[in-house]
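This report concerns only the one structure given below.
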Amino acid sequence: MTPHVMKRDGCKVPFKSERIKEAILRAAKAAEVDDADYCATVAAVVSEQMQGRNQVDINEIQTAVENQLMSGPYKQLARAYIEYRHDRDIEREKRGRLNQEIRGLVEQTNASLLNENANKDSKVIPTQRDLLAGIVAKHYARQHLLPRDVVQAHERGDIHYHDLDYSPFFPMFNCMLIDLKGMLTQGFKMGNAEIEPPKSISTATAVTAQIIAQVASHIYGGTTINRIDEVLAPFVTASYNKHRKTAEEWNIPDAEGYANSRTIKECYDAFQSLEYEVNTLHTANGQTPFVTFGFGLGTSWESRLIQESILRNRIAGLGKNRKTAVFPKLVFAIRDGLNHKKGDPNYDIKQLALECASKRMYPDILNYDQVVKVTGSFKTPMGCRSFLGVWENENGEQIHDGRNNLGVISLNLPRIALEAKGDEATFWKLLDERLVLARKALMTRIARLEGVKARVAPILYMEGACGVRLNADDDVSEIFKNGRASISLGYIGIHETINALFGGEHVYDNEQLRAKGIAIVERLRQAVDQWKEETGYGFSLYSTPSENLCDRFCRLDTAEFGVVPGVTDKGYYTNSFHLDVEKKVNPYDKIDFEAPYPPLANGGFICYGEYPNIQHNLKALEDVWDYSYQHVPYYGTNTPIDECYECGFTGEFECTSKGFTCPKCGNHDASRVSVTRRVCGYLGSPDARPFNAGKQEEVKRRVKHLGNGQIG
């Protein structure tokens, strides 16, 4: 029986004795040994040794050749063969993918790697160190950790194994809601310091910044603090009591007025410091923490003060140029009877949120009733759009804080449609096959966390960030079971999928095509519900943000299928279920088009609208917000807030495939402009940290959503 040879890259090829003979002859020529018969004999002996086996490793063959040569009469030939093998290994390594990617990083020539994440400044050493570690982690995971069919599917672009530079090499998870309340009230240990419950709002926000930095260094996705205004309200009370006590000790006549004034100032300063801290931090991942603050539901005066402080600081901007802060992402909750309409007690806070959104794009809004309807309970998204389902502890209490998402695998839907060649039945068959593969890939994320001990991430598992206080040698996997954690199937390109399958009319303009798009997402939802039932894990459907993926999938599909009109011709794929960015509709109709999808993909979603400058037309923006309240759970506002520090222009810079330029003076010096765009769910500063080519093209093609006589 002739064996198969397992090569270094994992491929299997038929065994051929001729290749052994050729390698020995090349070494013989280098050693000036003129004995072809001897070389043929050695090759024959080694071939005989390999017979009868199913599979042999390439290194076994080479070692057998070396042993045979060293026992023969030509020692110089043995030496030449060993040197030849060594030189070949070095040359192969230089040509290898790992070496090429490292060289692309060191020489700053690999644009796709350098611009993969708009939040990472690949020009600085800490980020380069993280990128280098990521290159190695990806390589090792592909070669040694993941099943071969999963790796091949990822490489082809059938699926995308997100964050392969971190997981599964490291036992890390994606995003989470920090149990900040538990940590601050019970105390915790961080590094060498024992942290006691803070005695003021300024101390509480300082500690919060350190918690964010630590947590963000132990996970690879977004870090969210849910209902931060309510969590930190007791520390505002503590500050007030401290200032009141000072006033009484010093016999200040209006002790209450003094305490109020000092508390307002301290709270504003505390959240200013927190915003600066977040935007100047670099985590161990080489980036500013992807952090989100959810707020808006608090009714106490302390919670209201926190809400105002967060919004007024964001409006004020960062530094001498008052730049728009990219982080934290702000998510403002709106609830009827609280802050939704005139007469509601916190309606004034909503007005401040509208002003902030018109000037700084954030906050995005969470519509309370819709969030509960779609996800089962109210909570802030983890990161930019990942939503947890309902989970109750042993006491029957709904718990959100301390929970997390284990990771995402995304499907390339347009590729399936292209492979189906317009045949809908073939599409559904291929989709079911890909779903089997996606589930297998997702299960590797779960398996990677089995047997992992709490000591690998004390801040998460031992000090309360995950809502638990485990011992160092406790297994962490138990806290991810029974739906406590989510794990998500993602998808991209509903728009291109419909085009590839049916062509012709735009999906927006055809009710039947709309129904086809919804049906695809319904099938994905059925799959994750089935997986959840079968495994007990919290499988969910997630509308992938696709900052990098919009470019990668399209690039791979263009190489495979060519430039296909309406599919691969733009250089990017449309984000999840979103309306084509070039389709000119009003914001209300865009909401209506996208509204059917969040209830299906309730593990992750966002809707947004593109607007002109609306700083002097807040009523128009409020009208859209109010419309969204009845239709979608989560809504974002994109509006031009670019600034030129050369000529003073404010508004929207010209977006080209090469970058952004001031329309007034032509300035495109990144150090003399401020450009802010929504990357996916987060904002980014593409002037300083460029988007990848596909995302840049998508941003360039975005049109404003105008109409109904309200906007524009």
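Cβ atoms here come from the backbone N, Cα and C positions, even for glycine.
Nope, none of those substitutions made it into this model, it's the original residues.
Annotation comment: Swiss-Prot describes Cys644, Cys647, Cys662, Cys665 as Zn(2+) binding site, evidence class a curator's inference. Listed in sequence order, Thr650, Phe653, Cys662, Lys664, Cys665, Asn667, Arg672, Val673 are the same-chain residues at least 6 apart in sequence whose CB falls under 8 Å from the CB of Cys644 (mutagenesis position).
Residues annotated as domain 'ATP-cone' in Swiss-Prot, with sequence analysis given as evidence: 3-92. As a whole-number mean, the pLDDT of the domain 'ATP-cone' (3-92) in this prediction is 86.
Among the features that Swiss-Prot reports, domain 'Glycine radical' is placed at 583-708, with the record citing sequence analysis.
In Swiss-Prot, a mutagenesis experiment is listed as Cys644 to Ala, annotated with the note Loss of activity.
In the three-state DSSP scheme, Cys647 (mutagenesis position) falls into the coil class. Record note (Swiss-Prot) on the mutagenesis of Cys647 to Ala: Almost loss of activity.
Among the mutagenesis entries in Swiss-Prot is Cys662 to Ala, noted as: Loss of activity.
Swiss-Prot gives this note for the published mutagenesis Cys665 to Ala: Loss of activity. Secondary structure at Cys665 (mutagenesis position), as computed by DSSP, is coil.
For the mutagenesis result Cys680 to Ser, the note given in Swiss-Prot is Still retains some radical and some enzyme activity.
For Gly681 (mutagenesis position), the count of additional Cβ atoms within 10 Å of its Cβ stands at 26 [all protein chains shown]. Here Swiss-Prot describes Gly681 to Ala as a published mutagenesis experiment; the accompanying note says: Lacks both radical and enzyme activity.
Tyr682 (mutagenesis position) counts 21 other C-beta atoms within 10 Å of its own C-beta, drawing on all protein chains shown. In the three-state DSSP scheme, Tyr682 (mutagenesis position) is classed as coil. Experimental mutagenesis at this site is recorded by Swiss-Prot as Tyr682 to Phe, annotated: Still retains some radical and some enzyme activity.
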Notebook entry, point to check: Distance between Tyr682 (mutagenesis position) and Cys647 (mutagenesis position) at the Cα atoms, whole Å?
Noted result: 28
Notebook entry, point to check: Other residues with Cβ within 8 Å of the Cβ centroid of Cys644, Cys647, Cys662, Cys665 at the Zn(2+) site?
Noted result: Glu646, Gly648, Phe649, Pro663, Lys664, Gly666, Asn667, Val673
Item checked: Long-range Cβ environment of Cys647 (mutagenesis position), under 8 Å and at least 6 residues apart -> Cys662, Lys664, Cys665, Asn667
Checklist line | Secondary structure content, the domain 'ATP-cone' (3-92) (per DSSP, counts of residues) | finding: 60 helix, 9 strand, 21 coil
Check: Among the mutagenesis positions Cys662, Cys665, which residue has its Cβ surrounded by the fewest other Cβ atoms within 10 Å?
Finding: Cys665
